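Single-structure report; data block below.
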Amino acid sequence: MDSQVRQNFHRDCEAAINRMVNMELYASYTYLSMAFYFDRDDIALHNVAKFFKEQSHEEREHAEKLMKDQNKRGGRIVLQDVKKPERDEWGNTLEAMQAALQLEKTVNQALLDLHKVGSDKVDPHLCDFLETEYLEEQVKSIKQLGDYITNLKRLGLPQNGMGEYLFDKHTMGESS
């Protein structure tokens, strides 16, 4: 059944938003996996775990925001299966941050692709929504992860376990 509030909302935009919801849920699921990996008794980097748990929550909120906007515009939410994270073991903090950086770049590219669909279908509401709610935040996340990777390397990772401990205690502890 078609929505009575739908206006200037192309079916391609609606489908692309549903795919983006799935991407955000996948990112949330991946960050949740990372969080509980670093919370294990044999890893015990609790501030790193907390950081990844916060990232998971943020990605889930992004998915919910997209779904809310989909409903507001008169679109229909069609959820897909969420793929499991690419791995279960995340190695050291440097490896996990590098994986997180790649994930954020993938999410950012998906958002840019969604923006292009909105632009191609002349949907200023979608473009404004993405520009206001997502794009700047993605750039900030990518920069933050890049900074963390630089500092982890500076501390001697992956060879230096003490550097990983200090990063967890001081860098991640301060951002809590």
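Positions of Cβ are set from backbone N, Cα and C atoms, glycine also.
Quantities reported herein were computed from a predicted structural model and do not represent experimental measurements.
Annotated features in Swiss-Prot:
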- E24, E59, H62: Fe cation 1 binding site (BINDING)
- E58: Fe cation binding site (BINDING)
- E59, E104, Q138: Fe cation 2 binding site (BINDING)
- 7-156: domain 'Ferritin-like diiron' (DOMAIN)
- K83 to Q: Improves crystallization (MUTAGEN)
- L135 to P: Reduces initial rate of ferroxidation and accelerates iron release (MUTAGEN)
For E58 (Fe cation binding site), the one of E24, K83, E104, L135, Q138 that lies nearest, given that the recorded positions are compared by Cα: E24
Rounded to the nearest Å - Cα separation of H62 (Fe cation 1 binding site) and K83 (mutagenesis position): 17
Minimum Cα separation from K83 (mutagenesis position), reported as the residue among binding-site residues E24, E59, E104, Q138 that achieves it: E24
Residue distribution over DSSP helix, strand and coil in the domain 'Ferritin-like diiron' (7-156): 114 helix, 0 strand, 36 coil
Other residues, Cβ within 8 Å of E59, E104, Q138 Cβ centroid (Fe cation 2 site): A27, Q55, E58, H62, L103, V107, N108, E137, S141, I142
Arithmetic mean of per-residue pLDDT over the domain 'Ferritin-like diiron' (7-156): 98
